[in-house]
Amino acid sequence: MGEAVEVMFGNGFPEIHKATSPTQTLHSNQQDCHWYEETIDDDLKWSFALNSVLHQGTSEYQDIALLDTKRFGKVLVIDGKMQSAERDEFIYHECLIHPALLFHPNPKTVFIMGGGEGSAAREILKHTTIEKVVMCDIDQEVVDFCRRFLTVNSDAFCNKKLELVIKDAKAELEKREEKFDIIVGDLADPVEGGPCYQLYTKSFYQNILKPKLSPNGIFVTQAGPAGIFTHKEVFTSIYNTMKQVFKYVKAYTAHVPSFADTWGWVMASDHEFDVEVDEMDRRIEERVNGELMYLNAPSFVSAATLNKTISLALEKETEVYSEENARFIHGHGVAYRHI
């Protein structure tokens, strides 16, 4: 068996190596493995056996890697944090995209902040009501290598309804005159020195994002880990921040195996957006092309039924996310090395 060995970049992003010794080989003909280790906290790491490293480097904005893992297939890693895995990304992306679109009476236009791998756009474009999707990602390099290697999303990138913009989502959303039925935050986790944390702040939600929502418009964002031990990292503060800006806010969670944790999303609007279970399933049947692999009405009801610990934490949270008072996931972005 191989041993996971890290050689760390200056900002803590691990380079993957292979180490061997006679005691690590169970059989004389067994191949040693490369392993990737993700640091979850100072005293906790997850390890993933690799087939190969498809891409690894540093763009202008973030450290990026695309790994071919034995268990989860191709995996996108940004600033040392797994963002998406081929085998189970459908859980994350179906939960991120479909509830908001199904709760809206007739969604036609969507703006995606981030989403460079193309999976969010793929799910949105399954909806027959959609006329236009703007996907705005800051990092051309991420988009380019995802288009090359994540072929499952090739149809989305070629769809005439998709407008791809390489730019800071905050600046792009601010300059646009149109309004959108749905705005999606498919952003990397907020890490210190990363490019995304400003897009989780109250000032951004209130002054830039909310004015770009059409009547009945819904905003939904990924909100980080939401497990028993991890929900206070950013999940509860993102939820509370959105409560300061929107009249109706709903949090929901699901377990994502490749993240080794429960994940959280938060949806918000100034217009009530709940629908009955039967109506939600009816809309899936009428509006969505193809079969969803994870989400149906009962599974969403389950996702939005939070356990006592998480419910109380959301209720008691007082922190409001701001540039001066930001919470971060463990780790550092590219800009941190220049601080």
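Positions of Cβ are set from backbone N, Cα and C atoms, glycine also.
Keep in mind that this structure shows the original residues, not the substituted ones.
Copied over from Swiss-Prot, here are the features:
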ACT_SITE  D186  active site, proton acceptor
BINDING   Q62, E117, D137, D168, A169  S-adenosyl 3-(methylsulfanyl)propylamine binding site
DOMAIN    33-270  domain 'PABS'
MUTAGEN   E123 to K  In acl5-1; loss of function
VARIANT   H17 to L  In strain: cv. Bus-1, cv. Ci-0, cv. Cvi-0, cv. Edi-0, cv. Kas-1 and cv. Ost-0
VARIANT   D63 to N  In strain: cv. Pog-0
VARIANT   N240 to S  In strain: cv. Bl-1
VARIANT   F259 to L  In strain: cv. Edi-0
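Feature map: annotations from Swiss-Prot on the structure.
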residue	record	CB count, 10 Å
Q62	S-adenosyl 3-(methylsulfanyl)propylamine binding site	25
D63	variant position	24
E117	S-adenosyl 3-(methylsulfanyl)propylamine binding site	28
E123	mutagenesis position	26
D137	S-adenosyl 3-(methylsulfanyl)propylamine binding site	25
D168	S-adenosyl 3-(methylsulfanyl)propylamine binding site	18
A169	S-adenosyl 3-(methylsulfanyl)propylamine binding site	29
D186	active site, proton acceptor	26
N240	variant position	21
F259	variant position	25
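Mapped onto three states, the DSSP output places E123 (mutagenesis position) in helix. Overall, the recorded S-adenosyl 3-(methylsulfanyl)propylamine-binding residues Q62, E117, D137, D168, A169 cover a maximum inter-Cα distance of 16 Å.
DSSP assigns Q62 (S-adenosyl 3-(methylsulfanyl)propylamine binding site) to coil in the three-state reduction, placing it in neither a helix nor a strand.
A Cα-Cα distance of 11 Å separates A169 (S-adenosyl 3-(methylsulfanyl)propylamine binding site) from D186 (active site, proton acceptor). Between D137 (S-adenosyl 3-(methylsulfanyl)propylamine binding site) and F259 (variant position), the C-alpha separation comes to 22 Å. Rounded to a whole value, the Cα-Cα separation of D186 (active site, proton acceptor) and E123 (mutagenesis position) is 12 Å.
For the pair D63 (variant position) and E117 (S-adenosyl 3-(methylsulfanyl)propylamine binding site), the C-alpha distance works out to 15 angstrom. Taking Cα separation as the measure, F259 (variant position) is nearest to E117 of the binding-site residues Q62, E117, D168. Across the structure, D168 (S-adenosyl 3-(methylsulfanyl)propylamine binding site) and E123 (mutagenesis position) are spaced 22 Å apart at their Cα atoms. Between E123 (mutagenesis position) and E117 (S-adenosyl 3-(methylsulfanyl)propylamine binding site), the C-alpha separation comes to 12 Å. Annotated pair N240 (variant position) and Q62 (S-adenosyl 3-(methylsulfanyl)propylamine binding site), C-alpha to C-alpha distance, rounded: 28 Å.
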